[in-house]
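According to Swiss-Prot, the active site, proton acceptor annotation covers D147, on the basis of sequence analysis. Annotated ATP binding site per Swiss-Prot: I32, Y33, S34, G35, P36, F37, S38, D39, V40, K55, in sequence order, evidence recorded as sequence analysis. Look at Swiss-Prot and you will find 26-302 tagged as domain 'Protein kinase'. Swiss-Prot gives this note for the published mutagenesis S34 to P: In hc167; restores fertility in spe-27 mutants by rescuing initiation of spermiogenesis. Among the sequence features in Swiss-Prot, the mutagenesis site V71 to E is noted as follows: In hc163; premature spermatid activation in spermathecae. Premature spermatid activation in spermathecae is suppressed in a zipt-7.1 mutant (ok971) background. Listed in Swiss-Prot as a mutagenesis experiment, C98 to Y is described as follows: In hc175; restores fertility in spe-27 mutants by rescuing initiation of spermiogenesis. D106 to N appears in Swiss-Prot as a mutagenesis experiment; the accompanying note says: In hc186; restores fertility in spe-27 mutants by rescuing initiation of spermiogenesis. According to Swiss-Prot, the mutagenesis experiment S120 to F carries the annotation: In hc189; restores fertility in spe-27 mutants by rescuing initiation of spermiogenesis. What Swiss-Prot notes for the published mutagenesis of G142 to E is this: In hc164, hc176 and hc187; restores fertility in spe-27 mutants by rescuing initiation of spermiogenesis. For the mutagenesis of T194 to I, Swiss-Prot gives this note: In hc92 and hc143; sterile. Failure to assemble MSP into fibrous bodies and absence of spermatids due to spermatocytes arresting at the diakinesis stage. The structure shown keeps the original residue. Here the residue is the original one, but Swiss-Prot notes a mutagenesis experiment at this spot, S201 to F: In hc173; restores fertility in spe-27 mutants by rescuing initiation of spermiogenesis. One entry in Swiss-Prot concerns the mutagenesis experiment R211 to Q. Its note says: In hc165; restores fertility in spe-27 mutants by rescuing initiation of spermiogenesis. For S216 to N, Swiss-Prot lists a mutagenesis experiment annotated as follows: In hc188; restores fertility in spe-27 mutants by rescuing initiation of spermiogenesis. While the structure shown retains the original residue, Swiss-Prot records the mutagenesis experiment R256 to Q with this note: In hc166; restores fertility in spe-27 mutants by rescuing initiation of spermiogenesis. While the structure shown retains the original residue, Swiss-Prot records the mutagenesis experiment P283 to S with this note: In hc169; restores fertility in spe-27 mutants by rescuing initiation of spermiogenesis. Experimental mutagenesis is annotated in Swiss-Prot for A331 to V, with the remark: In hc172; restores fertility in spe-27 mutants by rescuing initiation of spermiogenesis.
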Amino acid sequence: MSEQRDSRGMPQAGFIIEHQSSDHKWKVLRNIYSGPFSDVYVVADTVTNEKYAMKCERQEGNSRPVLKLDVMVLMATKGLRGFPNFVAAGRTDVYRYCIMQLVGPDLGRLRRTRPERKFSLPTALQILGQTLRRLEDLHNCGWLCRDVKAPNFCIGVGENESTVYILDFGFARKFVDKEGKIIPPRTAAALMGTFQYCAVSAHSHKDQCARDDLESWFYMGIELLKGPLPWANIDGHKNHKQIGEAKVAIRSEPLRSEFFEGVPKQFNEILTILDQTSYFDRPNYKKLGDLLSQAATEHQVTLKEPLDWQNNERMQQKAIFVGELGESHQASAKLDAKDNANESMDIEFDDMPPKEGISKSLSAEKSCTKNVETARTEK
């Protein structure tokens with residue numbers, strides 16, 4: 001390997017990644033995100049010059065490595081529409097890496113370029129239809145996301161710019177056993193996800209299920225349609241329970257009517273359906289999709305109209321620019337920090353769950369990822 005590494009031992013521009021079990025090599029073109037334990041790069045195949053994204057994660061000092069979850073989920077969903085193509089994964093003595101399809105800017109950043117920080121109705125409904133299908137596919141593969149939000153969905157680049165991709169599975173968890181049966185909930189679980197979007201049950205340290213991913217999807221949908229959520233300015237790091245209480249409050253009048261003001265009435269029914277779905281139930285994805293179609297019909301829009309970033313030259317240029325750089329949602333958040341100061345951040349713990357069940361919670365998180373070593377050099 002070449003010697004272009006920074007002081008932490010992480011690769012820099014010009015560094016050559018050599019896959020351990022094949023003759024493939026990738027050249028690092030640029031770093032587009034750098035954090036305490038992880039970096040994201042644009043790399044190019046040294047033979048074809050095709051560009052990819054590469055996520056690297058330091059091994060030393062990383063108390064909760066998550067790249068292995070990305071690898072496991074991308075391998076499980078390989079070939080499914082709207083999931084970045086998994087290319088290769090491996091490790092060096094300093095870091096683990098995963099090479100995958102390059103995608104464009106995330107939906108959170110795109111939304112913030114729009115007037116009033118919301119998408120048009122045709123675009124929002126199309127996004128929600130696509131993201132609903134992504135979650136159904138993920139669940140069918142036996143995985144929960146546990147961090148559904150706009151920044152974890154990106155648009156494609158070039159001819160794929162109308163496709164919405166789901167990515168960043170650092171909080172994912174296997175929720176079915178080898179026989180395909182849903183794993184019973186633990187006594188207590190760590191609060192996983194993002195304050196603004198996590199399900200009400202997560203605020204009470206309950207184990208999450210497929211319904212909870214869809215509850216987060218629902219909050220994301222309201223944000224895409226109306227702009228920032230009512231609890232967007234509450235500091236969840238100081239009081240996440242207040243956000244949970246706000247989510248409970250919008251389920252009753254008079255706040256319920258206010259919450260749904262300006263959005264298709266079908267979203268009121270969507271929330272009712274989700275609240276009636278239990279931990280062990282399979283969500284009615286078809287019914288939810290049908291309600292999106294009904295909303296489009298009632299508002300006389302089609303679900304085949306050009307998307308906002310295809311209609312708007314500024315958004316289109318930004319999408320092409322960011323896509324060419326292969327920017328991840330973390331980099332988007334970094335660039336837009338001043339414009340989006342109150343956005344919640346990913347968390348693992350805010351406060352501790354009840355003492356009973358803590359060890360079960362943590363050991364289960366480890367057990368769902370222990371087999372990743374078999375995939376570390378998988379191509």
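The first residue you see is number 1, and the count goes up from there.
Note that Cβ sites are derived from N, Cα and C of the backbone, with glycine treated the same way.
Mapped onto this structure are the features recorded in Swiss-Prot.
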| residue | record | Cβ neighbours (10 Å) |
| --- | --- | --- |
| I32 | ATP binding site | 20 |
| S38 | ATP binding site | 21 |
| C98 | mutagenesis position | 24 |
| D106 | mutagenesis position | 28 |
| S120 | mutagenesis position | 18 |
| G142 | mutagenesis position | 17 |
| R211 | mutagenesis position | 22 |
| S216 | mutagenesis position | 25 |
| R256 | mutagenesis position | 14 |
| P283 | mutagenesis position | 22 |
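In the predicted model, residues of the domain 'Protein kinase' (26-302) average a pLDDT of 95.
Of the mutagenesis positions S34, T194, T194 has the largest number of other Cβ atoms within 10 Å of its own Cβ. Using CA atoms as reference points, the recorded positions I32, S34, S38, G142, S201 were checked against S216 (mutagenesis position), and the closest is S201. Taking the Cβ of S201 (mutagenesis position) as centre and 10 Å as the limit, one finds 18 other Cβ atoms among all the protein chains shown.
In this structure, the recorded positions V40, V71 were compared by how many other Cβ atoms lie within 10 Å of their Cβ, and the smallest count belongs to V40. Under DSSP, R256 (mutagenesis position) is assigned to a helix (H, G or I) in the three-state scheme. Taking the Cα of S38 (ATP binding site) as the reference point, the closest of the mutagenesis positions V71, C98, R211 is C98.
The CA atom of C98 (mutagenesis position) is located 10 Å away from the CA atom of V40 (ATP binding site).
Taking the Cβ of D147 (active site, proton acceptor) as centre and 10 Å as the limit, one finds 22 other Cβ atoms among all the protein chains shown.
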